[in-house]
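The block underneath contains the structure these notes are about, expressed in structure tokens.
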Amino acid sequence: MSTDFDRIYLNQSKFSGRFRIADSGLGWKISTSGGSAANQARKPFLLPATELSTVQWSRGCRGYDLKINTKNQGVIQLDGFSQDDYNLIKNDFHRRFNIQVEQREHSLRGWNWGKTDLARNEMVFALNGKPTFEIPYARINNTNLTSKNEVGIEFNIQDEEYQPAGDELVEMRFYIPGVIQTNVDENMTKKEESSNEVVPKKEDGAEGEDVQMAVEEKSMAEAFYEELKEKADIGEVAGDAIVSFQDVFFTTPRGRYDIDIYKNSIRLRGKTYEYKLQHRQIQRIVSLPKADDIHHLLVLAIEPPLRQGQTTYPFLVLQFQKDEETEVQLNLEDEDYEENYKDKLKKQYDAKTHIVLSHVLKGLTDRRVIVPGEYKSKYDQCAVSCSFKANEGYLYPLDNAFFFLTKPTLYIPFSDVSMVNISRAGQTSTSSRTFDLEVVLRSNRGSTTFANISKEEQQLLEQFLKSKNLRVKNEDREVQERLQTALGSDSDEEDINMGSAGEDDESVDEDFQVSSDNDADEVAEEFDSDAALSDAEGGSDEERPSKKPKVE
């Protein structure tokens, strides 16, 4: 007879269910109350008795927590028990599986330092011998050595079976100071790859010679990083990759990375950082020739984006030499290829690198590859040079979207566009040779302006946008039309009101009268400096008093 518990949460899920302990193992099934699609789609969880390893009892988020360490399925967490359930669970596990349930007390001091223990299925952060928190390896998506003494851990939020309630932690960083010293002997070699035993190399048939030991320093952070990668088994082994591409140049995130493509994921291995993304994260694959006619770009739209600290990368931009070719053979068994990949992939490729990579990604992700469409610029290219804010780049008018490269990468589907405004960039002689293209989005979501596009491209670009049934508004043309209309109406009114005023023929003005002599004299007095003097001199000498002679 089995033992059942209701309202139990599996692995911090949103929904509760029924937990059952039976002789054959453990089971959990989500409650069907509510009838939601999410509830009905969740499959029951079953764990055979042979998978049980250790069981721990401790305080949890919703009461008491039962943590089960399995042999091959990681850590299973069941939360929502009451304190009274402990004795029943303890007796059941001992009677059915001969396993002791260990009571575990957590440290509640709230300190942010302690010691880490990389256990079988999880990383334990402990303080004074008591665990503060645990991180199951299955929840770790990636880890990077972010600096000399710092290790960053990114958590997996893409697991469809993992549906946590509320906010979700996406990254955690550990500061690990100090260094460790290891003795390295250049004349020593491992006896076997799987063994830690070392033996001296034989040089010229001599044995037992003195060997020189070199001391190598390694930071504690680097040692922790390497051990965590090994324990957590982050990413598949390189030998399991279906196909690999070496030293591929990325403009976003900038650097060179080795690309290992697996059945369900892709790993990018750089000198400093490594990234991992699932195939289902790839939303679009865009293959575009670069305007320099030397390189070719392959863009992957990622949702949710890759993260590196506070920086997110919603687009991965790969750059190849246009004529670079590669020859690869897929690492697949013939039976596996015939059964699962025959209609999607080729067994062997010998073509240009960007074509090979895009075809492989298309086959594994079931996403079509977007290529340039009908638009051609005046210089027979599929893009026009422009700028977005302070960044220069190229605008690709595709058949169903605007695409701007390279920084920042912008993708604007035509279905989101309300209208397109074409306006001049300025009024000076230099800026009048360019125009702005403002893309107004629907539902009042703002607009995006691409500036400094050559005037030579305006007519072709405008015709292309109209052919895609986009509403195009040319502000300059409307202003000119309004101005011409206004000027035309003014000239008509002047012709009507002025009559013959514009003629050059002279006519007599009847209101004009010739001034009299007195008026002329007054004018002369005003403007002729000699006028007053002449009047004074015009008088007789008799009226002028004679000057008395000087008497000596």
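Cβ coordinates are placed from backbone N, Cα and C, and glycine is handled just like the others.
Leu78 (mutagenesis position) carries a strand DSSP state (E or B). Among the mutagenesis entries in Swiss-Prot is Leu78 to Arg, noted as: In pob3-1; causes severe defects in rate of growth; when associated with K-419 and T-489.
Here Swiss-Prot notes a mutagenesis experiment, Arg109 to Cys, with the remark: In pob3-11; causes severe defects in rate of growth; when associated with H-20. In the three-state DSSP assignment, the secondary structure recorded for Arg109 (mutagenesis position) is coil. If you draw a 10 Å sphere around the CB of Arg109 (mutagenesis position), it holds 11 other CB atoms from the protein chains shown.
Within the same chain, residues at least six positions away from Gln308 (mutagenesis position) with a Cβ under 8 Å of its Cβ are Asn144, Pro253, Tyr273, Tyr275. DSSP assigns Gln308 (mutagenesis position) to a strand segment in the three-state reduction. Annotation of the published mutagenesis Gln308 to Lys in Swiss-Prot: Confers sensitivity to HU indicating a disturbed activity in DNA replication; confers a SPT- phenotype indicating a disturbed activity in transcription; the original residue is retained in the structure shown.
Swiss-Prot lists Thr311 to Ala among its mutagenesis entries, and the accompanying note reads: No change of sensitivity to HU; confers a SPT- phenotype indicating a disturbed activity in transcription. Taking a C-beta cut-off of under 8 angstroms and a sequence separation of 6 or more, Thr311 (mutagenesis position) has the following same-chain neighbours: Pro253.
Recorded in Swiss-Prot as a mutagenesis result, Ser489 to Thr carries the remark: In pob3-1; causes severe defects in rate of growth; when associated with R-78 and K-419.
Here Swiss-Prot describes Lys547 to Met as a published mutagenesis experiment; the accompanying note says: In pob3-21; causes severe defects in rate of growth.
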Number of other Cβ atoms within 10 Å of the Cβ of Leu78 (mutagenesis position) across all protein chains: 22
Rounded Cα separation (Å) that holds between Leu78 (mutagenesis position) and Arg109 (mutagenesis position): 24
